Structures are given as structure tokens and as C-alpha cells.
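> So Swiss-Prot lists the following for this protein:
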MUTAGEN   Trp8 to Ala  Abolishes interaction with KCNP1; when associated with A-11
MUTAGEN   Phe11 to Ala  Abolishes interaction with KCNP1; when associated with A-8
MUTAGEN   Leu66 to Arg  Abolishes expression
MUTAGEN   Glu71 to Lys  Abolishes interaction with KCNIP1
MUTAGEN   Phe74 to Arg  Abolishes interaction with KCNIP1
MUTAGEN   Arg93 to Ala  Greatly reduces expression and changes multimerization
MUTAGEN   His105 to Ala  Abolishes tetramerization and assembly of a functional channel
BINDING   His105, Cys111, Cys132, Cys133  Zn(2+) binding site
MUTAGEN   Cys111 to Ala  Abolishes tetramerization and assembly of a functional channel; when associated with A-105; A-132 and A-133
MUTAGEN   Cys132 to Ala  Abolishes tetramerization and assembly of a functional channel; when associated with A-105; A-111 and A-133
MUTAGEN   Cys133 to Ala  Abolishes tetramerization and assembly of a functional channel; when associated with A-105; A-111 and A-132
BINDING   Thr370, Leu371, Gly372, Tyr373  K(+) binding site
MUTAGEN   Ser552 to Ala  Abolishes PKA-mediated modulation of cell surface expression and channel activity
Amino acid sequence: MAAGVAAWLPFARAAAIGWMPVASGPMPAPPRQERKRTQDALIVLNVSGTRFQTWQDTLERYPDTLLGSSERDFFYHPETQQYFFDRDPDIFRHILNFYRTGKLHYPRHECISAYDEELAFFGLIPEIIGDCCYEEYKDRRRENAERLQDDADTDNTGESALPTMTARQRVWRAFENPHTSTMALVFYYVTGFFIAVSVIANVVETVPCGSSPGHIKELPCGERYAVAFFCLDTACVMIFTVEYLLRLAAAPSRYRFVRSVMSIIDVVAILPYYIGLVMTDNEDVSGAFVTLRVFRVFRIFKFSRHSQGLRILGYTLKSCASELGFLLFSLTMAIIIFATVMFYAEKGSSASKFTSIPAAFWYTIVTMTTLGYGDMVPKTIAGKIFGSICSLSGVLVIALPVPVIVSNFSRIYHQNQRADKRRAQKKARLARIRAAKSGSANAYMQSKRNGLLSNQLQSSEDEPAFVSKSGSSFETQHHHLLHCLEKTTNHEFVDEQVFEESCMEVATVNRPSSHSPSLSSQQGVTSTCCSRRHKKSFRIPNANVSGSHRGSVQELSTIQIRCVERTPLSNSRSSLNAKMEECVKLNCEQPYVTTAIISIPTPPVTTPEGDDRPESPEYSGGNIVRVSAL
């Protein structure tokens, strides 16, 4: 009704105002209502057992992705009418929310590598992550890339040298990882010792050591004992030169090595010595030489190769380059502004030391860094006010980047700690594997020796002795099979060899002791797999039947249970674990135990005379179950 009214109402209104005449024909059919979403358009996504439901139109908003394209049909299961994905359901929640809201977020508690794998699987690019999470995502990804690179470098300079490595690669590996060999470790400690000696000598040679004969003024130790310090400096420089040349020759890329920071430090540390050897005694040149000797202090940076803390500090400063640049730029702006203000504020004072704006730079730097030497102080009230503001602003400007630097240092430090821990765990794991292999080999050889000794003792007729030896893995599995069959079928199983011996000796059916096929039933042997009952004696059915009589032998798939009347119950089971018919009466008053013959395939044994061992006789009886060991 409402639909019909809605159809002709526009025509009636138009005719009333004279826009168009009333239609003479029949009214048009009412417009069809938009088909509502039915259950057919509801898609069920099963992600590792977790069910997600969403509309098909929601997924088809992004046809370039896996869920939005027809490729998702490859994961459809008609039986369950679900799309099954063997992926992480926790990360999939965020991916499905992207289809719903159009905003992709990064879960901070998830692994960055697993998150990237899920995005790649479902066809999403990381660039669509929202602005609220993108910066943290990039930081985590950069940290993970650095960690993987460190692990790769560690693996390349691992503990074990590859047999295909050249001499050049071995030398470079020894420099980068001194713990790979004894010679590399010795050279590592020798260079560290000479670095310390060089730095100490550079400091001690400036200490006054008294006046020499003919001089009133005290001379420094470097001038009074010039020969000793020169020899010491020569020895240190020779060691540093040899190290630098070896590193240059063994470097994978000499161009990159020469441009590296540590290479420049090495050159600056040894260059003043060689310049001093070729310089003349001219006073002007001597003054320049004194200036060059200042660069010897850079030898202390060579300790960075020997100190993990210094390397972490260098990595921190490198990773905080943007923050340090912002700090330097902010300080420069503040220094220029406050130096200009202080100069004009103190310009009217006659005793003011702020003679120019560059002269006020010193006061501004000292004040903003909260040092306050007191050599330059403002005299006017305006100067004191602006000086206080300068001091407070310096605290704020310097304190802002400090937490970022500290967090980066902590992050890099913990990364190195985890890397060291992983290397230690890997080393311990390899040591355990080597020990296990060595122990297994020793145990195997010992078992072989025990087996040979046992065979020799058993073959000796003069000194018969019983020597217990542990069975092979095949025998262990065989006895375990017997134990499981006994527990499953309530039948007693006997080896075929034992059964043959018992049938051949009819008079000794009730033997005082028998060789049980189980490891645990052997005297002096303790089973580690399963414990079977040790039978002092067992009853063998149809023991009085001659061995030449050929009887019927049952297969394991058919097990007959007999009672006192010996009435066979025709019941077969294709599996030992299958349930039997309820009509089968298992608990008889006097059960008759079915005996099984366990056949272990053994190679034919040749007697000393050269004849082969005769075949095993066939045995009759309907109560015999033959079980093949294979």
C-alpha cells in the first residue's frame, strides 16, 4: 500500500501545480525494494580455529587484496562452508578491522616479523598503516633490521672457519672476531696493551721531572728523557702501523675501509710520528709539529675496538643524529638571541664586559649549560632578568633530547646483550651436540665390543657363561610390540625359536626357566621401555604334536578365543583396538590361552660343516597366532 502511494504521489503533486498532466495510463509498478543482505552474503572466516564473520561487501572494498579478490576461493571448504586460513588469529583481528574501518593499526605487543608476514600473506602493504602507529612501526622495523644484520655479521665471523675461506678472509675474520684463534686473541691483547701505553706516555711526558744540569727551569719528562719516550713511541707506532696495513690488505672493500671512521682515527694516530721524522729543526716547522702532536690523543679512540661500551655509545650517537642535530640547532638559535639581548641590555653600563655580541656568546653558552663560571655577569636589572630567562631556557632546550638519547642507548645496549646471549646459547648448544655425538659414538663402539665378547663367550664350550648385553634398537622395538600386544589382546606371546625348542623337547614342557622375549624378563637386564611379566614357566598347547605335522596357522587379523569346551567363536577383528561384539564371552571360567608365534626374520645360519640351518618345522593347532616382526 505504502509503495503504491509512493509511486503515484509525485504525479499527483506535479499535476496539481501544473507541471504535467495527470497520466492517463495505469500507474507504474512500485519500485522494488533494495534486496537486503541475507545469510548467503555472510562470510565465515576460520583462522586457525577462530571463527570470524563479516559481510562479503566489506571484503570486496579492497579487491587488490587476498580477501577482497577471487583468490580467497582457493581456501574455501564446501563441507564446512568456511574459508580456512592457517594463520595467526590475533593479528588477523587487526587485518579484518582494516576492511571494516579502512584504518590499519600496528599492535605493539606483536612481533614485527610476524606482523609483516601476515600483511604480505593477505596482500596488504605497510604504507597504509595509520599515522598513529606508523612511526612506531618504522622504528620497530628498523630495530629488527639492525638486529638481523648484526646476527648475519656474527654468523659470518662465527666460531668455526669455513674450509673455503682464503687467507685474506681469515685475517680479516681474526681482526673482527679475535676469539676465533689463539694468535688473533694474542694480537688483540697486545694491541690493547700498546694503546694503553701510548696514551699513558702521552700524558706522562708533560709532567715536570725536575731540572737538568745547566737548566734552572724544570723540564717535562718528555724533554728530560727524550730518548726513552722516543723509543716507546716508536714501538707503539710500529705496532699500530702493522695493524693498519694488515687491516687494509685484508679488508673486503679497501675503499670503504679507508673511508671508515676507525681508519681515519688510525691514520691520525700514527701520522704525527712520521711527520716528525722528516721535519727540520726550523722553529716555525717545530711549532706546527707541536700542533700535530696533539692528534696523538686520538689514539684513545682505538679502545673502541676493545670496549663494547664505547661501541654502543658510538652506535647511540649515530642513531641519535637527528636528535643531536635538533639540539645543536636549538642551542645555536637560543645563543644568538640571548647574546643579542644581553649586549643591548648591558650596553648602558660602563663596567660591562659585554663589549660585543660575539663576546656575549661566552656568557650565553655558560649560562644555558648551567655552568656559570662567574667571569662575566650582568650589571643592570634588565640584564639580570634576561640572564635568568636564558638559564631557564637552557635547561629546557638541553633536557628535551636527553630522554631520546637515553632510550636509544638502552635499546642498543639490550640488543647487544641479547646478541651476546644468543651467541653463548649457540655455542653451548653446539658443545652439547658435539658431546652427544661423541658419547653416542663411544656408546656404540662399547656395545659392539660387548656384543663381540658375548658371542665369543657363548661359542666357547669349555667355559660356558651367561653374558647379558643390551639388545639392538630393532629388538627393543620387537619386545615393546610384544608388550603392547599382550596388554591389548590379553594373550601371551612367545618367540618362535623358544616355541620350537619347547616342542622339540616334549618331555620338558614345564621348563624351570625360559628365555622371555622381553628385555625386562632377561636375567640381569633392566628394561627401559616396558616391563613384561617374568614367567617362570608357561604352557604350550599341543606340545605333544610332532614337528613334522603341518597344521593350520592363524593370521593376526583373526583372533579366536576358546573356553573350556573348545568351542571356536568365529569373531574377527581387523584391528586390535577395535571393540568386539557384545555377544562374545570373554570371561570364561577356565580360559584357554592362545599362544602366538613371533617370527623375527634372520639370515640363514651356516654350520661349521657348511650346511645351512634346517627350516623351522610347522606346527599345528587352531590356537596358534603367527605374528611377523616386520
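Glycine residues also receive a Cβ, built from the backbone N, Cα and C atoms like all the rest.
In this structure the noted substitutions are not present, so the sites keep their original residues.
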> May I ask for the distance between Glu71 (mutagenesis position) and Thr370 (K(+) binding site), taken between their Cα atoms and rounded to an integer number of Å?
65
> I want the residues beyond Thr370, Leu371, Gly372, Tyr373 whose C-beta is within 8 angstroms of the mean position of the K(+) site's C-beta atoms, in chain order.
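Sorted by sequence, the hits are Val366, Thr367, Thr369, Gly374.
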> Relative to the Cβ position of Leu371 (K(+) binding site), how many further Cβ atoms are located within 10 Å?
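That number is 10.
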> Tell me, how many other CB atoms lie within 10 A of the CB of Phe74 (mutagenesis position), whichever protein chain they belong to?
8
> CA-CA, which of the recorded positions Leu66, Cys132, Gly372, Tyr373 lies nearest His105 (mutagenesis position)?
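Of all the candidates listed, Cys132 is nearest in space.
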> Quick one: pull the CA-CA distance for Leu66 (mutagenesis position) versus Phe74 (mutagenesis position), whole Å only.
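One finds 10 Å between the Cα atoms of these residues.
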> Closest of the mutagenesis positions to Leu371 (K(+) binding site), Cα to Cα, picking from Arg93, Cys111, Cys132?
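The answer is Cys132.
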> Considering the mutagenesis positions Leu66, Cys111, Cys132, which residue's Cβ sits among the greatest number of other Cβ atoms within 10 Å?
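Its Cβ has the most other Cβ atoms within 10 Å: Leu66.
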> Fill in the CA-CA distance, Gly372 (K(+) binding site) to Cys133 (mutagenesis position), as an integer in Å.
43
